[in-house]
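A short write-up of the structure that comes next.
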Amino acid sequence: MMGSVELNLRETELCLGLPGGDTVAPVTGNKRGFSETVDLKLNLNNEPANKEGSTTHDVVTFDSKEKSACPKDPAKPPAKAQVVGWPPVRSYRKNVMVSCQKSSGGPEAAAFVKVSMDGAPYLRKIDLRMYKSYDELSNALSNMFSSFTMGKHGGEEGMIDFMNERKLMDLVNSWDYVPSYEDKDGDWMLVGDVPWPMFVDTCKRLRLMKGSDAIGLAPRAMEKCKSRA
């Protein structure tokens with residue numbers, strides 16, 4: 001009886017320190033302590049972060065490999081030069097068209113020449129290939145310049161006999177205006193000294209000059225005709 005009371009008094013006895021400090025804390029089995037639990041959680045949080053970092057690094061590495069493996073975009077073709085004018089026909093095409101036209105026997109090019117008359121304040125331009133003879137040219141000039149009349153003193157195709165000096169001088173003196181032309185040599189000659197096709201090819205311009213001024217051309221025309229003969 002006394003022993004049990006002493007034990008109870010001992011348990012309820014006040015003393016300095018935490019109660020039960022002299023007793024060994026019983027083992028709590030397999031439960032973890034607070035500090036162990038915190039350390040474990042920290043370790044678990046670090047492991048996924050490391051895994052994510054490694055995954056991101058792998059992804060970046062893979063992307064860089066893909067970019068290096070992919071070919072670069074092909075270079076864009078240079079912009080074409082803007083065509084000026086319409087239709088856009090270049091010079092070499094024009095030359096090809098002209099050569100093809102000549103080879104195919106197309107129409108001949110026009111032979112435009114300027115026509116002037118002494119005392120007339122204006123000029124005319126005609127296409128010699130529109131006419132077939134000197135007579136047709138004379139009629140056309142008569143319509144252009146009413147003051148000009150060309151008599152039919154010539155022979156075949158309206159050609160003038162430049163080999164006969166007397167007839168030539170009579171012809172020049174009988175006309176108020178005499179048709180003359182500048183040939184490729186730069187010499188002024190009387191119209192009708194050569195056959196018509198040759199005249200069309202050699203004539204550069206026409207001039208209806210006064211008969212008194214054309215007298216000086218007669219000897220020169222005779223000399224040139226003799227040299228051609």
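Residue positions begin at 1 at the first shown residue.
Any Cβ shown, glycine's included, is placed from N, Cα and C.
Just the original residues are modelled here, none of the noted substitutions.
As given in Swiss-Prot:
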DOMAIN    110-211  domain 'PB1'
MUTAGEN   Leu16 to Phe  Suppresses the axr3-1 phenotype; when associated with L-88
MUTAGEN   Pro88 to Leu  In axr3-1; gain of function. Affects auxin-related developmental processes. Affects photomorphogenesis
MUTAGEN   Val89 to Gly  In axr3-3; gain of function. Affects auxin-related developmental processes. Affects photomorphogenesis
MUTAGEN   Lys114 to Ala  No effect on interaction with ARF7
MUTAGEN   Asp118 to Asn  Suppresses the axr3-1 phenotype; when associated with L-88
MUTAGEN   Pro121 to Ser  Suppresses the axr3-1 phenotype; when associated with L-88
MUTAGEN   Asp183 to Ala  No effect on interaction with ARF7; when associated with A-187. Loss of interaction with ARF7; when associated with A-114 and A-187
MUTAGEN   Asp187 to Ala  No effect on interaction with ARF7; when associated with A-183. Loss of interaction with ARF7; when associated with A-114 and A-183
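Here the candidates are the mutagenesis positions Lys114, Asp118, Pro121, and by Cα distance the one nearest Asp183 (mutagenesis position) turns out to be Lys114. Over the domain 'PB1' (110-211) the predicted model carries a mean pLDDT of 77. Neighbour counts of Cβ atoms within 10 Å were compared across the mutagenesis positions Asp118, Asp183; the minimum falls on Asp118. When the alpha carbons of Asp118 (mutagenesis position) and Asp187 (mutagenesis position) are compared, the span between them is 18 angstrom.
A distance of 24 Å separates the Cα atom of Asp187 (mutagenesis position) from that of Pro121 (mutagenesis position). For Lys114 (mutagenesis position) paired with Pro121 (mutagenesis position), the C-alpha to C-alpha distance reads 14 Å.
Taking all protein chains in view, 13 other C-beta atoms sit within 10 angstroms of the C-beta of Asp187 (mutagenesis position). Between the mutagenesis positions Lys114, Pro121, Lys114 has the most other Cβ atoms inside 10 Å of its own Cβ, all protein chains included.
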